[in-house]
Structures are given as C-alpha cells and as structure tokens.
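**Q** This structure is in structure tokens; I'll ask about it shortly.
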Amino acid sequence: MKKIAFGCDHVGFILKHEIVAHLVERGVEVIDKGTWSSERTDYPHYASQVALAVAGGEVDGGILICGTGVGISIAANKFAGIRAVVCSEPYSAQLSRQHNDTNVLAFGSRVVGLELAKMIVDAWLGAQYEGGRHQQRVEAITAIEQRRN
C-alpha cells in the first residue's frame, strides 16, 4: 500500500504521530484524517473519515487508533466495502491481509506500545492478499454486506 488514510481519537493522538513518521520513512503517503490534538473527541467521526477514503478509492488502505482499537474498528466496519481488523500482534495483522483482504487496520494505544505498533503496521503493510481458497470467503462476506445494505 502506497497511500494510507490515518485517523484516531484523542487517546491515539500521540501514537498516531509516531506511526505516521514511521510510515513516511517507509515511503508511504499518509492522508491525516484527524484528530489533530489530544482534546477529547469521539472515534466514530474519524473512523468514518478513514472508511470513506478507503471505500471511495482515495487511498489504498486505512489505519485507525483509539484506546483499544475495538470501537473504532466497529465504526469503520459499518461502511460498505470496509474490512477492518483490530490487531494487537503482527501475526494476525499479516494473516488478516493474506486471508481476509483487510483494508483497514486498527489497534489500541492503551494496548500496544510504539515498537509493537510499528511491527503490527509493518506486518500488515508487507502482506499481500493471497486470493485462491480465501476468495470464496471474502465474496461470502461481501454478499452478506450487500444483503444488509
């Protein structure tokens, strides 16, 4: 992924800056969807901004941070075409791309520290969707999404 939308709430604000710097060092273009301060805010807004950018093709994928990664990933998954995963270790991040074709990664700043967050991001960005036997399952998820909408 060459272009990423990034969003967080106030809890993820400090970690976001560190991860954005890490991404830029790797040559990834980052579109910052907020928040831009540590003042209290609500994560659904930032999940929405990132999900819309991903679903609309503005970016290749998205990264979200809140306290645990759970709430912000739930909000992102409400958008058609979004397959957001919350990860607290690199192996799940890698497999989520390889097997589930995830396009949004979420994690919690209260759960992972900076070095682990970098490892999770690197594993996710470094993995490619394998298709094959996994394609049928991804298509089944998309069919559920289409029936719901």
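The backbone N, Cα and C atoms fix where each Cβ goes, glycine too.
Original residues throughout; no substitutions modelled.
According to Swiss-Prot, the protein has these features:
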type     : residues                                                                       : note
ACT_SITE : Cys66                                                                          : active site, proton acceptor
ACT_SITE : His99                                                                          : active site, proton donor
BINDING  : Asp9, His10, Gly67, Thr68, Gly69, Val70, Gly71, Asn100, Arg110, Arg133, Arg137 : D-ribulose 5-phosphate binding site
MUTAGEN  : His99 to Asn                                                                   : Strongly reduced enzyme activity
**Q** Nearest of the recorded positions to Cys66 (active site, proton acceptor) by CA-CA distance, picking from Asp9, His99, Arg110, Arg137?
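**A** Comparing Cα positions, the candidate nearest Cys66 (active site, proton acceptor) turns out to be Asp9.
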**Q** Cβ atoms within 10 Å, counted per site: which of His99, Arg110, Arg137 has the most, among these recorded positions?
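**A** Highest number of other Cβ atoms within 10 Å: His99.
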**Q** How long is the line from the C-alpha of Gly71 (D-ribulose 5-phosphate binding site) to the C-alpha of His99 (mutagenesis position), rounded to the nearest angstrom?
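**A** Cα of Gly71 (D-ribulose 5-phosphate binding site) to Cα of His99 (mutagenesis position) measures 23 Å after rounding.
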**Q** Quick check on the binding-site residues Gly67, Gly69, Gly71: which one has the highest count of other Cβ atoms within 10 Å of its Cβ?
**A** Gly69
**Q** Do me a favour and check the Cα-Cα span between His99 (mutagenesis position) and Asp9 (D-ribulose 5-phosphate binding site); whole Å is fine.
**A** 28
**Q** Looking only at DSSP and grouping its letters into three states, which state does Cys66 (active site, proton acceptor) belong to?
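**A** Cys66 (active site, proton acceptor) sits in a strand per DSSP.
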